[in-house]
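Heads up, the thing below is written out as structure tokens.
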Amino acid sequence: MNESVARVFDRILRGLGLKTLNAQFLLSYALMFGLAACASVALYLSMSISPETINVAGAQRMLSQKMAREALQLRLGAGDPKALAATIAQYERSAADLDAGNAERNVSRMGAPEIAAQRQKVAQIWGRYRAMLDQVAQPASQVDLRGFSQYSTELLGELNNLVSLMSARADSVQHTQMWIAFGCLLAILVLVVLGRQFGLAPLMRQLRGLEVALTEVGAANFTHALAAGHADNEIGRIVAGYERMRQDVSGLLANVKRSAAETDKDVAEALEQALGAGDQVARQHQDLDQVATAMNEMSATVAEVARHANHAAHSTRDAAALAHEGRRLVEHASSQTGALAEELEQTALALNTLHQHAGSVGQVLTVISSIAEQTNLLALNAAIEAARAGEAGRGFAVVADEVRSLANRTQQSTQEIQGLIEQLQDGANDAVAAMRGSASHAQSNLVEADSAAQALGRIVATVEELDGLNQQIATAAEEQSQVAQDIDRNITNVSGLSEQAHEGTAAVLSANQRVKEHMAGLRVVLGRFRT
């Protein structure tokens, strides 16, 4: 019921163009102020007829009787003419004050038609009565005392009527003004009650609804929607502002929750990939350890080849010296040639072993290159995932770039080692061919030992050629030994870089784990908000 009446009043006020609460309350205040002013004016007008006016009219009755008494006393010779004259003058002044009003005596003029007619009637009677007073006051004059008494009685009666009319008029005016003031005060009370019941009460209900909504917001509940009755008043604008704030914050929290869920998913994927990268780096580190061990063995083998090459060089020089001694030492030369053939065979076997080890190293380097490429791809994927994660993945992106850089350097070093191994294989192939040629010559020397004297010149030339070849073999072996040492150092460096990559991967795993814990805390905090 109250809501219906409140809506009716609201429609009426809005129909008058008073759409805002400020304008509506201003109208009610203006009405109450106008009614209060009207009540004040009515109360003032109720006091406009002074009681002194009624007193003056009543005093005229006593003055009329006093004048009659004083006139009769003068007629009997006992009165004072001055006293009668003073009484007459006082009566006439009172009559003039009643006719025109006298502010000094606080006498107001009552201009009601019936009162004016009664004053006119009293004035006519007073005119006749005044003439008879003068006659009665003279002892020697002939006066109709009965007529004088009748005029005195008539004047007194009309004065009584005048006083009654004036009193009734004063009471009527006073009652009318009092009723007007009472009506204004009653209207003010009605406005206050209506404003409280149908203005303030709906306003307070809306404010209480807003208070409940804001309390829900304070409790992290953004699902409580508000609907404004009118969007063009103060409460409507406040509710509209609250709704915009609620929807914006609710949308923001929903986006944050969605972003947190996606970030948590990305972090989980990055953590899984980092675990896989860590396993790859660990396997790469193991493979590099195996390569380093193989390179150490190859270095030892190359050193052995160098020693054999030097020994072969010494042998050929000895053979050349013995060849110059002559035929007498042919048999000894034959035995030396057999020994030389055996050494050459061993050298060929050693070079074959070197060639095989070089091939093994090439295979290991191929594995290293493949691992480096996989590491590079994993680092690139990690960098892409970190870029997707935004600010939360920046640290992981830095680590991923470092891992990718290490993988690139490992791949470059592996390619360089591969080139050196290929050179080593080419040199080993040449050496094997040379050794096989030398072995063939040695076998020929053994077969042709009987013709050593005739072929002594050719033997000397052959031995000199063997000496040159052995010098080349020794030089190549020394170079291969140096290359093997360089490869060993590079492999050691690669192993160190792999260790750093392994540590970096562990750091990335730790960072991802911390990010995952932070995201879990963020989910707990966001879970408090209902959107």
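Backbone N, Cα and C define each Cβ position, glycine as well.
Nothing has been swapped: the model has the original residues at all the noted spots.
According to Swiss-Prot, the feature nitrate binding site maps to Arg61, an assignment based on experimental evidence. The Cβ of Arg61 (mutagenesis position) has 17 other Cβ atoms within 10 Å, all protein chains considered.
The annotation domain 'HAMP' is assigned in Swiss-Prot to 201-254 on the grounds of sequence analysis.
As annotated by Swiss-Prot, domain 'Methyl-accepting transducer' applies to 259-495.
For the mutagenesis result Arg61 to Ala, the note given in Swiss-Prot is Unable to recognize nitrate. DSSP assigns Arg61 (mutagenesis position) to a helical segment in the three-state reduction.
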Stretch-averaged pLDDT - the domain 'Methyl-accepting transducer' (259-495): 73
Summary of DSSP states over the domain 'HAMP' (201-254), given as helix, strand and coil counts: 39 helix, 1 strand, 14 coil
